[in-house]
Amino acid sequence: MKTAHEVRPGNVIMFEGSPWVVQKTETTRSGRNAAIVKLKLKNLLLNSGTETTFKGEDKIDDIILDRLDCTYSYFADPMYVFMDAEYNQYDVEAENLGDAAAYIVDGMEETCQVTFYDGKAISVEMPTTIVREVIYTEPSARGDTSGKVMKPATITGGGTISVADFVKVGDKIEIDTRTGEFKKRV
């Protein structure tokens, strides 16, 4: 168990009978009152979010989840199938992938981390950066070069992100999977 003060982003806690990952913490202190810790949480089973507050000394159950490095194998509607180094396969429901679904493509070489709770695969964490090909974007607008000009682009996997104006169809780009932002052309 941890106190609310000790909880950090990335920790997984048990809250209202479900595992939640802490996305953000904010501590406020007032003159005579005890510190208040505000947590932004994401439910790992339902893929929903909430914010809640605790007193600084409140006890919180922290849990350690099993994580395995896996590679994407194939899609069997509605499950994405991942395989570990020992050729064990794990099914992850499409709704549990969240934003990661936009970056998953057949034949991808990146290794993902699959998270387990009670022996069941519940989420997938993509690598921090990935390289994908642009399959559709509008041509650049001539003369529109003042400042940082961005335009929408569709990448392999079906996701849409904002890219720099100079990016063309067929270009390979690096993407930050935590924010979904274009980093550079590769």
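Positions of Cβ are set from backbone N, Cα and C atoms, glycine also.
None of the substitutions listed is reflected here, since the structure keeps the original residues.
In the three-state DSSP scheme, R32 (mutagenesis position) falls into the coil class. Around the Cβ of R32 (mutagenesis position), the same chain contributes no residue under 8 angstroms that is 6 or more positions distant in sequence. Under mutagenesis, Swiss-Prot gives R32 to A or K with this note: Abolished arginine rhamnosylation.
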